[in-house]
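Let me begin by presenting the structure, written as structure tokens, before commenting on it.
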Amino acid sequence: MITEGAQAPRLLLPPLLLLLTLPATGSDPVLCFTQYEESSGKCKGLLGGGVSVEDCCLNTAFAYQKRSGGLCQPCRSPRWSLWSTWAPCSVTCSEGSQLRYRRCVGWNGQCSGKVAPGTLEWQLQACEDQQCCPEMGGWSGWGPWEPCSVTCSKGTRTRRRACNHPAPKCGGHCPGQAQESEACDTQQVCPTHGAWATWGPWTPCSASCHGGPHEPKETRSRKCSAPEPSQKPPGKPCPGLAYEQRRCTGLPPCPVAGGWGPWGPVSPCPVTCGLGQTMEQRTCNHPVPQHGGPFCAGDATRTHICNTAVPCPVDGEWDSWGEWSPCIRRNMKSISCQEIPGQQSRGRTCRGRKFDGHRCAGQQQDIRHCYSIQHCPLKGSWSEWSTWGLCMPPCGPNPTRARQRLCTPLLPKYPPTVSMVEGQGEKNVTFWGRPLPRCEELQGQKLVVEEKRPCLHVPACKDPEEEEL
């Protein structure tokens, strides 16, 4: 696998490159992609279909889909994706709950906790978008009618009312309209003046190419009907002409449609391991399109999958650091509960390196100076309440959330640095071990006080990939 910041695999010249659209061998055929986008979980750079997962994942930087639009899985070792954003709160007012998830993605292995690829892990937390819920208001009585909107013929008049009986609260509103209208008649006849309707479309030119026996022309017309002038009382007629004509200008020469030339040679396979993609090209020049003629139909390029049958290098990756060893000092039986600095170490393992990939960068062992407070009785103090934890179980019945106060030890005031060897400077010293803190009893407890609450309006856990189907 190519980790972030690592160089791309070295490309070695193979003894033979195979150009193919090969039938898949081994597992069912999949769609193979050249890139897996960690931020979105989507496959990028479609290489082609009809290949097996094993062939696609010769390059661990690639990714695959079992069907178009399906779940994208990277070819690297499985690990957990980023957490999704929190879903909307299950209620719009008062207290509710919301979910988020992450997925085990990868191939040929398991995520931490022995979880299979494709498995979802959920988190549930309490939420509150708005403290109060909206309360509807009530309308006042209708006000008086306003004057008619016109001075002749028929119009409308309006009356209004206020949303204040009572006023709405917390974003509520009054149902219905704040005003209403009705027809009104002035008993006076208005004159209607004529107005042109919009111009109709231009008629087609008599020819589509220039150079014909007659000069092409186009015409359009309009009607005095928007509205027509009234007779009693008399309205004014429409000003201007009812039609107009013009010459057709700028007509192009008759078009020549383009045609494809022959396909060119197939390009070499661009990779030396895993799958690649070759290309053929052709040119729209047989003939070249002219005078607005249509371009050649179809694609100017076509691609094929090429298989080097060579696995790509896989760089090593460090496991997580192991636990710190006990804090000891050479030639001393025990330094616990004493102002005597010692040393401790932890290690890690470089795993997964194959096919001449890069070795893990960095040290395999980490050493630090320490004071041992293992099983030391120390005076303690109660911490403040922790923040509320996640709702557990996120997908089970009756989830609850909890917070705690802990009896935390007060560490001894030993020197924070030591000089173990003269001339090598000061070294930081870390406290190590599990002390035995002692606090005054709180709510009947000596070490941990816990408070629990139920999570409200809990939504169901649903796979987002299934919701898209």
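Cβ atoms are placed via backbone N, Cα and C, with glycine included.
The noted changes are left out; the structure has the residues it started with.
Keep in mind it's a predicted model, so treat the numbers as computed, not measured.
Feature annotations, reproduced from Swiss-Prot:
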- 28-76: domain 'TSP type-1 0' (DOMAIN)
- L47 to A: Inhibits oligomerization; when associated with A-58 and A-275 (MUTAGEN)
- L58 to A: Inhibits oligomerization; when associated with A-47 and A-275 (MUTAGEN)
- 77-134: domain 'TSP type-1 1' (DOMAIN)
- 136-191: domain 'TSP type-1 2' (DOMAIN)
- L275 to A: Inhibits oligomerization; when associated with A-47 and A-58 (MUTAGEN)
- 315-377: domain 'TSP type-1 5' (DOMAIN)
- R329 to A: Significantly decreases Complement C3 beta chain binding (MUTAGEN)
- R330 to A: Slightly decreases Complement C3 beta chain binding (MUTAGEN)
- R351 to A: Decreases Complement C3 beta chain binding (MUTAGEN)
- R353 to A: Significantly decreases Complement C3 beta chain binding (MUTAGEN)
- R359 to A: Significantly decreases Complement C3 beta chain binding (MUTAGEN)
- L456 to V: Inhibits oligomerization; when associated with A-47 and A-58 (MUTAGEN)
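Listed in sequence order, V314, D315, G316, R359, C360 are the same-chain residues at least 6 apart in sequence whose CB falls under 8 Å from the CB of R353 (mutagenesis position). Here the candidates are the mutagenesis positions L47, L275, R329, L456. The one whose C-alpha lies nearest to that of R351 (mutagenesis position) is L275. The two recorded residues L456 (mutagenesis position) and L275 (mutagenesis position) have their Cα atoms spaced 51 Å from each other. Put simply, L58 is the one of the mutagenesis positions L47, L58, L275 whose Cα lies nearest to the Cα of R330 (mutagenesis position). The number of other Cβ atoms within 10 Å of the Cβ belonging to R359 (mutagenesis position), over all protein chains shown, comes to 9. In sequence order, I335, I340, P341, G342, Q343 are the residues near R329 (mutagenesis position), counting only same-chain partners six or more apart with C-beta under 8 A. Of all the mutagenesis positions listed here (L47, L58, L456), the one with the fewest other CB atoms within 10 A of its own CB is L456.
Geometry remark: L47 (mutagenesis position) versus L275 (mutagenesis position), CA distance 8 Å.
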